[in-house]
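Peer 1: Let me begin by handing over the structure; questions about it come next.
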Amino acid sequence: MTFFEQVRRLRSAATTLPRRLAIAAMGAVLVYGLVGTFGGPATAGAFSRPGLPVEYLQVPSASMGRDIKVQFQGGGPHAVYLLDGLRAQDDYNGWDINTPAFEEYYQSGLSVIMPVGGQSSFYTDWYQPSQSNGQNYTYKWETFLTREMPAWLQANKGVSPTGNAAVGLSMSGGSALILAAYYPQQFPYAASLSGFLNPSEGWWPTLIGLAMNDSGGYNANSMWGPSSDPAWKRNDPMVQIPRLVANNTRIWVYCGNGTPSDLGGDNIPAKFLEGLTLRTNQTFRDTYAADGGRNGVFNFPPNGTHSWPYWNEQLVAMKADIQHVLNGATPPAAPAAPAA
């Protein structure tokens, strides 16, 4: 029996179990997947080739009481914010560790911004420091990304606080859409790659909490409170689709189906996580269209696992679209309409 057949059988069996046992069973599988996919050792060096004009900035954050490291490549007044995954490190952003993103966007007319850190943060403003791992300050990533960093970059690097793109993967896929939903002038463009797009639904709060606890011992209740707290829906892209439609935000949503291609990612955790995530992405697409959304690209190919080569492929694919939206460049040849 294949791993996916075992998972399907487990999910079917879980429907007959008491809720607590069912959550524990599925949670164990999800945490296994997250550990396998994101649990690698710290990387000593980043991918950027020598010669690129990449700067390592220290941007003050009054809300978090510390300076935040930001990797920055200047390229124009409008920027692409590249947000990291669940196991974000404190040395380099995962986009730089795992992809040639700086090189791919060099001389594109766009600046590239990679905030560093934020493990298990969901790039949101938390209620309090994590109560399970001794964190001595409160994550305030939304405040940093929408107020503190834009003001500093405008004053010091000439980057506009408006007209930018937010691109996130996995943990931060939904974060990118939420930033655009609430800050439409700053982010007229948002992309989610293999994101968790309905975090307030069903088992997702519990599963997310288990994953966060595994990734650094973080407590989801310290982030958004119990699952009944309004913060879960406030930060749920599915719930906030009407905002994205009303804003006419340009969105790019990608998710594979768990089948590897020649790009790699042929391992059980990466395949399982992508298959688990696909359903909410498809539901997001359908709900967006039903709510009148007509400014989205939805890519659900017959392959793709929860791994960096697929996300980088999408980052390259969306470059012309981002340039068109942010800089008014020639639009890509293929029309971008909600997929059927």
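Just so it is clear, glycine is given a Cβ too, placed from its N, Cα and C backbone atoms.
Original residues only.
Copying in the features that Swiss-Prot gives for the protein in this structure:
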| type | residues | note |
| --- | --- | --- |
| ACT_SITE | S170 | active site, nucleophile |
| ACT_SITE | E274 | active site |
| ACT_SITE | H306 | active site |
| BINDING | L86, R87, S170, N198, L276, T277, L278, R279, T283, H306, S307, W308 | substrate binding site |
| MUTAGEN | S170 to A | Do not form alpha,alpha-trehalose dimycolate (TDM, cord factor) and alpha,alpha-trehalose monomycolate (TMM) |
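Any idea what these are sitting next to in the structure?
Peer 2: Shown in sequence order, S194, C255, G256, N257, G258, G304, T305, H306 are the residues of the chain, 6+ apart in sequence, with a C-beta less than 8 angstroms from the C-beta of E274 (active site).
The Cβ neighbour count for H306 (active site), using a 10 Å radius over every protein chain in view, is 30.
In sequence order, C255, G256, N257, G258, F300 constitute the residues six or more apart from L278 (substrate binding site) in its chain with CB-CB distances below 8 Å.
According to DSSP, S170 (mutagenesis position) sits in a coil region rather than a helix or strand.
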Peer 1: Does DSSP give L86 (substrate binding site) helix, strand or coil?
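Peer 2: DSSP call for L86 (substrate binding site): coil, neither helix nor strand.
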Peer 1: Starting from each candidate's C-beta and looking 10 angstroms out, tell me which of the recorded positions S170, T283, S307 has the most other C-beta atoms.
Peer 2: S170
Peer 1: Quick one: Cα separation, L276 (substrate binding site) versus S170 (mutagenesis position), in Å?
Peer 2: 12
Peer 1: Mind computing the max CA-CA distance among L86, R87, S170, N198, L276, T277, L278, R279, T283, H306, S307, W308, which the record assigns to substrate binding, rounded to whole Å?
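Peer 2: Farthest-apart Cα atoms in L86, R87, S170, N198, L276, T277, L278, R279, T283, H306, S307, W308 are separated by 26 Å.
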Peer 1: What does the structure give for the C-alpha distance between S170 (mutagenesis position) and L86 (substrate binding site)? Integer Å is fine.
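Peer 2: About 7 Å separates the two Cα atoms.
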Peer 1: Mind telling me which of the binding-site residues L86, L276 has the densest Cβ neighbourhood, counting other Cβ atoms within 10 Å?
Peer 2: L86
